[in-house]
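Copied from Swiss-Prot, the annotated features are:
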DOMAIN    161-410  domain 'ABC transporter 1'
MUTAGEN   Leu183 to Pro  Activates ER-associated degradation
MUTAGEN   Thr257 to Ile  Alters drug specificity
MUTAGEN   Gly302 to Asp  Confers generalized drug resistance
MUTAGEN   Ser648 to Phe  Alters drug specificity
DOMAIN    869-1112  domain 'ABC transporter 2'
MUTAGEN   Gly905 to Ser  Inactivates drug transport
BINDING   Gly905, Ala906, Ser907, Gly908, Ala909, Gly910, Lys911, Thr912  ATP binding site
MUTAGEN   Gly908 to Ser  Inactivates drug transport
MUTAGEN   Gly1009 to Cys  Confers generalized drug resistance
MUTAGEN   Gly1040 to Asp  Alters drug specificity
MUTAGEN   Cys1427 to Tyr  Activates ER-associated degradation
Amino acid sequence: MPEAKLNNNVNDVTSYSSASSSTENAADLHNYNGFDEHTEARIQKLARTLTAQSMQNSTQSAPNKSDAQSIFSSGVEGVNPIFSDPEAPGYDPKLDPNSENFSSAAWVKNMAHLSAADPDFYKPYSLGCAWKNLSASGASADVAYQSTVVNIPYKILKSGLRKFQRSKETNTFQILKPMDGCLNPGELLVVLGRPGSGCTTLLKSISSNTHGFDLGADTKISYSGYSGDDIKKHFRGEVVYNAEADVHLPHLTVFETLVTVARLKTPQNRIKGVDRESYANHLAEVAMATYGLSHTRNTKVGNDIVRGVSGGERKRVSIAEVSICGSKFQCWDNATRGLDSATALEFIRALKTQADISNTSATVAIYQCSQDAYDLFNKVCVLDDGYQIYYGPADKAKKYFEDMGYVCPSRQTTADFLTSVTSPSERTLNKDMLKKGIHIPQTPKEMNDYWVKSPNYKELMKEVDQRLLNDDEASREAIKEAHIAKQSKRARPSSPYTVSYMMQVKYLLIRNMWRLRNNIGFTLFMILGNCSMALILGSMFFKIMKKGDTSTFYFRGSAMFFAILFNAFSSLLEIFSLYEARPITEKHRTYSLYHPSADAFASVLSEIPSKLIIAVCFNIIFYFLVDFRRNGGVFFFYLLINIVAVFSMSHLFRCVGSLTKTLSEAMVPASMLLLALSMYTGFAIPKKKILRWSKWIWYINPLAYLFESLLINEFHGIKFPCAEYVPRGPAYANISSTESVCTVVGAVPGQDYVLGDDFIRGTYQYYHKDKWRGFGIGMAYVVFFFFVYLFLCEYNEGAKQKGEILVFPRSIVKRMKKRGVLTEKNANDPENVGERSDLSSDRKMLQESSEEESDTYGEIGLSKSEAIFHWRNLCYEVQIKAETRRILNNVDGWVKPGTLTALMGASGAGKTTLLDCLAERVTMGVITGDILVNGIPRDKSFPRSIGYCQQQDLHLKTATVRESLRFSAYLRQPAEVSIEEKNRYVEEVIKILEMEKYADAVVGVAGEGLNVEQRKRLTIGVELTAKPKLLVFLDEPTSGLDSQTAWSICQLMKKLANHGQAILCTIHQPSAILMQEFDRLLFMQRGGKTVYFGDLGEGCKTMIDYFESHGAHKCPADANPAEWMLEVVGAAPGSHANQDYYEVWRNSEEYRAVQSELDWMERELPKKGSITAAEDKHEFSQSIIYQTKLVSIRLFQQYWRSPDYLWSKFILTIFNQLFIGFTFFKAGTSLQGLQNQMLAVFMFTVIFNPILQQYLPSFVQQRDLYEARERPSRTFSWISFIFAQIFVEVPWNILAGTIAYFIYYYPIGFYSNASAAGQLHERGALFWLFSCAFYVYVGSMGLLVISFNQVAESAANLASLLFTMSLSFCGVMTTPSAMPRFWIFMYRVSPLTYFIQALLAVGVANVDVKCADYELLEFTPPSGMTCGQYMEPYLQLAKTGYLTDENATDTCSFCQISTTNDYLANVNSFYSERWRNYGIFICYIAFNYIAGVFFYWLARVPKKNGKLSKK
């Protein structure tokens, strides 16, 4: 990577640098005829010198200004670096980012020269920061107990009450105690401290990013005279906080990501003659060249799912983003994580160059800081548990703590020493001072008191006061003028953004179009999917409309209902994409790139084309397949209305997504809206039949007006021939037209047709005059929801973060409160709940003698290794496309009991691959060589005879530490060992790992649970409780940890080795002190080749001697042996080996000694026999039944402790079914009542998708943990895993079904039907069985679709498709008799066919029908006949229907159906088939579960005859 001179320089300087490219240009601009050219040049030079001096005076408080001063006083003018032609005169390849000779340092200096040449145009300025009495507090968790299904309502109620109560005792805890500091322009500050000490909070505080916590009332922060509120409102982009996480839009390329930022930050006062586009492109190219990203220009950034650049490159993209922003005050939170030490050093050097040349300030929090990097900082701040224990010059910090009473060991970096004083287990006290009785501060409070009384503190306060005094009106005005000069013409001067609102929309629109182009497959899939659904749904009604008579009325309404719903809810999944992009939008808002509403505006605009294409494709296919009216005007109005439906609902769902803070929060109201909007469209319940209490829903429902317009459009002005008359038959062949009537609403006696307008007026109360009203109201909703969406995006803040706390089960909290250990006030105090286990003063120091350790461990009785694990000529090859690549190349080695062996090498050397091969964890490729235990090949029990600690700390978040350890012990230790003995062993492991303080704490998630170190200890503990008989593998146990935690973990491994455990551990570039903890080293270079295997020796002398004796340069006394070794073999960035050390190793005496030792092992060790008893060679230590029992108990416990999952299920169930129940309240047995009851049964099933979508992430979470950790270690079988999922999910679904039954069955009035039929108990019980069966069916379908799918979203889409198909062909929306013959098989295989038929029959069968007055058919009987006499032949033929008055002679009122069984027969529902249908539905559930188990085995379970082969 180049010297990396930040693009912050780029924008610092370039933000206002945009001027003349040459002296000649300046001369032309300022030509004055009264002087000759020589005199003019002298005057210009004098003016620049005076201006430069003025600027220097304004920043005189900054100490290191040599580079900046030399630039301003040199008189050298910069040149325009933006070249179109390398052959142009004055071309300098050092300034061309596309040149191999590009120098970012030269580029930054050139831009500084340009700025100095015309300060009136570029408005140079600086920004410092001073803070006084800075303190911060966060909301405490009450709250420090775990939520469960039972206590969550109480917690929510209590939390709500507290918002309305004004109590003296606030529910907060202090994160930062009062502290002070000052950072002048041009200075670099490093913040050091262990995780949880408050480093991140300090950076957020001084960068005015305080969302989630509050600053103290006495806190004073000044940014060159501006307050934090001023910065947030007007100068947000000048103070930037770069978070540790790397979040980017994955489908954008690196160049597209950076050029978008550059466009949004291109200043108005840029280089003269350079347009915005050229300037932005140049900045992006400079950023890529500076950070070694040029080769990734057209590569997607990617993420964990989308393939893109590497993790390290993604981190550099994050750095480049901030660099382009050009802020004057930057805060970097662990920005070097994921970078190797050399790249991290170059990054710090870039910040230093930027500070020196451009007068910027930077604050950097680093966990592992090398000495070279530390020496670049001007100041250092050391934090411990929220206390400031030092702030001042970096070169004086070491002496300060040595004077306090601490000793810095040899070869320990200054940064490590400064943080080590905060760790009782690592720091070394000055024994001479102790002997003299001098008190050495040891607790954070004592160190803070010592600091406040020190002369260093007084010097700091002088500097702070001076800085605050210098922050006058002049400095504020300079910042303001510079900011305004950078802004585009139409940008508000008070706005913190560089470009105007519409320019932001423009650039974001371009970015979004790039996103769509780069992920065009998704758009094409959506188009294809919608076209497919149009073909399927449209073909359901194929040829039905050909008749064109009154028999098509219901189907026309049904098809229109399908159309409006499908168009409207096609945007429901947009909520997912909103939450995918939200973290990026929030990050860019803090960078002051654009308004969140501008991003929302652009996202709406960018999706218009795809939405239109999808809508047009779907509606054209659907319209003409259904055979709606063939009229151009009618068709285009239909299309217009459905497009309005698409956009109105899209904006509505976007509002829901922007109003909520998490995806799970958004899905609940979205699901509720889906139900309410669809039910009150006007088809399920006509407007006139809606109950009074809920009619308001129809009036505010945009879909109701749009559906009204669609029906009016379809039915207006058409005469539909009558398809069926009453009465009819041979006896009525010669009757007059007035003596019969058409059987549909709107029919007029004597007419052989029905006007469409009459039908919709009588059925729906729709009138043609309201046709365009729906369009107008729909458009009004589109506009209204659009602006609401923009407003919510602009002002809705994300979810607040919580301070890092431990969470305990409520029973533990009660116990602690009884003992007085915990109160609400100190519930979140780390020292009370053990957040920092090493802070207790009585903790046993780790520097005990080995003899004492041996005695202690002898009492503990940890498992000891008894066998030697060794391997020889180990090779591993994989097939990558057409190439066979060798990952491991003839690797030899062994691990003996009682030794700690390090496995080292550069990235790509094959360290983790070697561990996976040795541990039998690879699933593909070819392994050759010998892997032996005491000279004998591994058996089936080998995977559970070892411990394997993965780099990722994977644990069940709802379990406590003790429960996690016991679960491992119960399932992995031999079955013969009693539960009591296993429990005792777990307690012993807790003791040796020093986890007593948080043994009952919940694992939780980051910020609310165990911290990084505690999780790593738990990972090791889980493997130790299994009592590994052979050895323990650890993969990068120190990755991502601070140096003190890394040292603590290494000390723990040393303990275990001293007790007789064999340990093989990969480690990435350890410090000199960490290196000394290992006994042996296996060092590999790229290609999986061994370059050293042997003892390290005292101070790594044996290893150093080996390399020095084979041509390596001498290792300096103060060097880190690990870094020196990497440099020697050419594994460090920028280093080159002087020879092939693999060949050196293969020809060395040490190699021959290794081979000799392996020969002896293979010859002698087998004589000892196998260490595994014959009966203990099974794959698992416990039976399948016992495994399933324990896994089920754990899963049930997880559900109980996951109230968000269960309560979401119950709340959705309660709302949906209660809403349906009271919408169809007491539906009755009129024709419309029966129709309502059928639709109520139909709507009962729409909860399918919301319930299923909640289940899938829960399953994926369980599966990921099992497949990543528990399956490879043979903790339990996949059979136990999958059956536990079934056993635990079913009871909760039955409970949800029971809740649904009570709040759905009784309000609708099904019980009244059963009572009238004299079958109250039987039908009530049967309805309950069906209700429970449906919820179990949802769970079974969830298991089926996720069993072979990797991603929950893909499984949800598949399930939604299957459900839509099943629901569409169940016989409700179109009857089987009307369905095309091709689709009859779908009707028969749909599980919902049998469910709805049975549920409808159980709900409404065996009851008399009573028609409403408007449902009666009226006609005149022949003269001299009563209605009864006239209708008698028809009633004998039809066998259904009744007359209201058989003796009437003037007008006959006839109801077409007499019993509910007649109505049920029309939809193929028969009460006699209720149990048959129930049995069939249960068979579908069983099939889903069996298929789910099979597909899981087929797709997810490794097979013995799979892709892995051994030779």
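Each Cβ is built from the backbone N, Cα and C atoms, and glycine gets one as well.
Features as recorded by Swiss-Prot, highlighted on the structure.
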{"residue": "Leu183", "record": "mutagenesis position", "CB count, 10 Å": "26"}
{"residue": "Thr257", "record": "mutagenesis position", "CB count, 10 Å": "25"}
{"residue": "Gly302", "record": "mutagenesis position", "CB count, 10 Å": "21"}
{"residue": "Gly905", "record": "mutagenesis position", "CB count, 10 Å": "25"}
{"residue": "Ala909", "record": "ATP binding site", "CB count, 10 Å": "25"}
{"residue": "Gly910", "record": "ATP binding site", "CB count, 10 Å": "23"}
{"residue": "Lys911", "record": "ATP binding site", "CB count, 10 Å": "24"}
{"residue": "Thr912", "record": "ATP binding site", "CB count, 10 Å": "16"}
{"residue": "Gly1009", "record": "mutagenesis position", "CB count, 10 Å": "21"}
{"residue": "Cys1427", "record": "mutagenesis position", "CB count, 10 Å": "22"}
Pairwise Cα distance for Cys1427 (mutagenesis position)/Gly910 (ATP binding site) [Å, integer]: 95
Confidence summary for the domain 'ABC transporter 2' (869-1112), mean pLDDT rounded: 86
Rounded to the nearest Å - Cα separation of Ala909 (ATP binding site) and Gly302 (mutagenesis position): 24
Rounded Cα separation (Å) that holds between Ser648 (mutagenesis position) and Ala906 (ATP binding site): 55
Residue with minimal Cβ packing [other Cβ atoms within 10 Å] among the recorded positions Ser648, Ala906: Ala906
Shortest C-alpha distance to Gly905 (mutagenesis position) - which of the recorded positions Thr257, Gly302, Lys911, Thr912, Gly1009: Lys911
Local backbone state of Thr912 (ATP binding site), from DSSP in three classes: helix
Cα proximity to Lys911 (ATP binding site), best match among mutagenesis positions Leu183, Thr257, Gly302, Gly1009: Gly302
Integer Cα-Cα distance in angstrom, Thr257 (mutagenesis position) to Gly302 (mutagenesis position): 11
Proximal residue to Gly1009 (mutagenesis position) among binding-site residues Ala906, Gly910, Thr912 (C-alpha distance): Thr912
Three-state secondary structure, which DSSP defines for Ala906 (ATP binding site): coil
Length of the line joining the Cα atoms of Thr912 (ATP binding site) and Gly302 (mutagenesis position), in Å: 23
Euclidean distance between Cα atoms of Gly910 (ATP binding site) and Gly302 (mutagenesis position), Å: 24
Distance from Leu183 (mutagenesis position) back to Gly910 (ATP binding site), taken between C-alpha atoms, in Å: 44
Ala906 (ATP binding site) to Leu183 (mutagenesis position) - Cα separation in whole Å: 37
Secondary structure at Gly302 (mutagenesis position), reduced by DSSP to three states: coil
Assigned element (helix, strand, coil) containing Cys1427 (mutagenesis position), judged by DSSP: helix
